[in-house]
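To start, the structure itself, in structure tokens.
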Amino acid sequence: MEEVTTCSFNSPLFRQEDDRGITYRIPALLYIPPTHTFLAFAEKRSTRRDEDALHLVLRRGLRIGQLVQWGPLKPLMEATLPGHRTMNPCPVWEQKSGCVFLFFICVRGHVTERQQIVSGRNAARLCFIYSQDAGCSWSEVRDLTEEVIGSELKHWATFAVGPGHGIQLQSGRLVIPAYTYYIPSWFFCFQLPCKTRPHSLMIYSDDLGVTWHHGRLIRPMVTVECEVAEVTGRAGHPVLYCSARTPNRCRAEALSTDHGEGFQRLALSRQLCEPPHGCQGSVVSFRPLEIPHRCQDSSSKDAPTIQQSSPGSSLRLEEEAGTPSESWLLYSHPTSRKQRVDLGIYLNQTPLEAACWSRPWILHCGPCGYSDLAALEEEGLFGCLFECGTKQECEQIAFRLFTHREILSHLQGDCTSPGRNPSQFKSN
């Protein structure tokens, strides 16, 4: 059945069929400019549990002005391996060829993430399929596990990509965010892993998706699911910004000057809270159509403390710091420190400075979870695909289209004003 999303209204795309049965989780969103097409991905599960994931599903949306007309739900059976469940959709669009790569993991049977971490025995495979017609048809699955991870797999208790979107950098590099539970050592007498900790990293390709590699782990902080966005300061240097989930009640942020091979300035952002155990969040960069006054409070007491830095890249980052950015960041995430509720949209007008996030504009009041953003820069539009409900966050995955002006009108340029109440920004 076709549905239409109008600007500024939430439109459910995937609905839970029963509170103990078929459930859709883990949204990923991609926009393809030449065809004005949204691709909305999700996991179909037999229950809400991770180990009961089945396969990925897709709905294609055609944008007509500020309307999106959605086609029917399509199961992506191409994105499967025999005896495995498919999880964590992570799409990226390659502009030169027009090819869409859909990354995901395939996990053996019903083996849980916890079982893999405790035993140190990985049950996940790194895979992708691709489409050359904006998601109408898809290739056969390709397993990249040996090519990308190879002998290092013995140190990866388990791993995953995304979830959410990947990006293509100005250099042409394709970047897929990922994380692994890394095993630094083993108790040989018991054949059990020792001090296993999760760290984010990037998987990338410099030849339009023909071959793939992985970058260095983001250390020393524990980081899990992440997304990245490329920002450009006035000095003209592109910098890759990473936003990662942590269990530390605050979001982790890091910067890369080598296109994602390594990250520096890993820090906790006190302005971006995490609920207990954390939650996935989404980030996109964009060039603003209009520029109000910029954030002034870069010396806030909430400015993050630098945990790690690289001398070789410090000079470039220092050159960019303190200058207005050509790129802004938009970030989506639950806004409560206590539970996954009230999905917020945050704006950062100076991404290379500390503590310059706005107060959130509440896009959905009530239970919420994972989300994914897409920026339509030339049109001044944004899309958000997010988990939400009235009693539980897994009741549906909804889509919202909103404008650049709408963001500014709700946030009113606020960055750090302590007297502002997030309830002022709630949207019906």
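Cβ coordinates come from backbone N, Cα and C, glycine included.
Sequence-distant neighbours of Asp50 (active site, proton acceptor) (same chain, 6+ apart, CB under 8 A from its CB) are Met87, Thr112, Glu113. Swiss-Prot lists Asp50 with the feature active site, proton acceptor.
What Swiss-Prot records for Tyr370 is active site, nucleophile. For the recorded site, Tyr370 (active site, nucleophile), the DSSP three-state label reads strand.
The C-beta environment of Glu387 (active site), restricted to residues of the same chain at least 6 apart in sequence and closer than 8 Å, consists of Arg25, Pro27, Cys368, Gly369, Tyr370, Ser371, Glu393, Cys394, Gln396, Ile397. Feature annotation from Swiss-Prot assigns active site to Glu387; the stated evidence is sequence analysis.
Note: Tyr179 (substrate binding site) has non-local neighbours Phe159, Ala160, Pro198, His199, Ser200, Leu201, Thr223, Val224, Glu225, Cys226, Ala244, i.e. same-chain residues 6+ apart with C-beta under 8 A of its own C-beta. Swiss-Prot lists Arg25, Arg45, Tyr179, Tyr181, Glu225, Arg245, Arg340 with the feature substrate binding site.
DSSP gives Arg25 (mutagenesis position) a strand state. For the mutagenesis experiment Arg25 to His, the note given by Swiss-Prot reads: Loss of enzyme activity.
A mutagenesis experiment is reported in Swiss-Prot for this position, Val107 to Met, and the note states: Markedly decreases enzyme activity. According to DSSP, Val107 (mutagenesis position) sits within a strand segment. If you take the C-beta of Val107 (mutagenesis position) and look for same-chain residues 6 or more apart in sequence within under 8 angstroms, you find Ala53, His84, Arg85, Met87, Ala123, Ala124, Arg125.
The secondary structure of Gly162 (mutagenesis position), as reduced to three states from DSSP, is coil rather than helix or strand. Sequence-distant neighbours of Gly162 (mutagenesis position): residues of the same chain at least 6 apart with a C-beta under 8 Å from its C-beta are Ala28, Asn88, Pro89, Cys90, Phe103, Ile176, Pro177, Ala178, Glu225, Glu227. Under its mutagenesis annotations, Swiss-Prot gives Gly162 to Ala the following note: Markedly decreases enzyme activity.
Mutagenesis annotation in Swiss-Prot: Tyr181 to Phe, described as Nearly abolishes enzyme activity; the structure shown retains the original residue. Residues near Tyr181 (mutagenesis position) in space but far in sequence (CB under 8 A, at least 6 apart, same chain), listed by position: Gln116, Ile117, Trp156, Ala157, Thr158, Phe159, Thr196, Arg197, Pro198.
In the three-state DSSP scheme, Arg245 (substrate binding site) is classed as coil.
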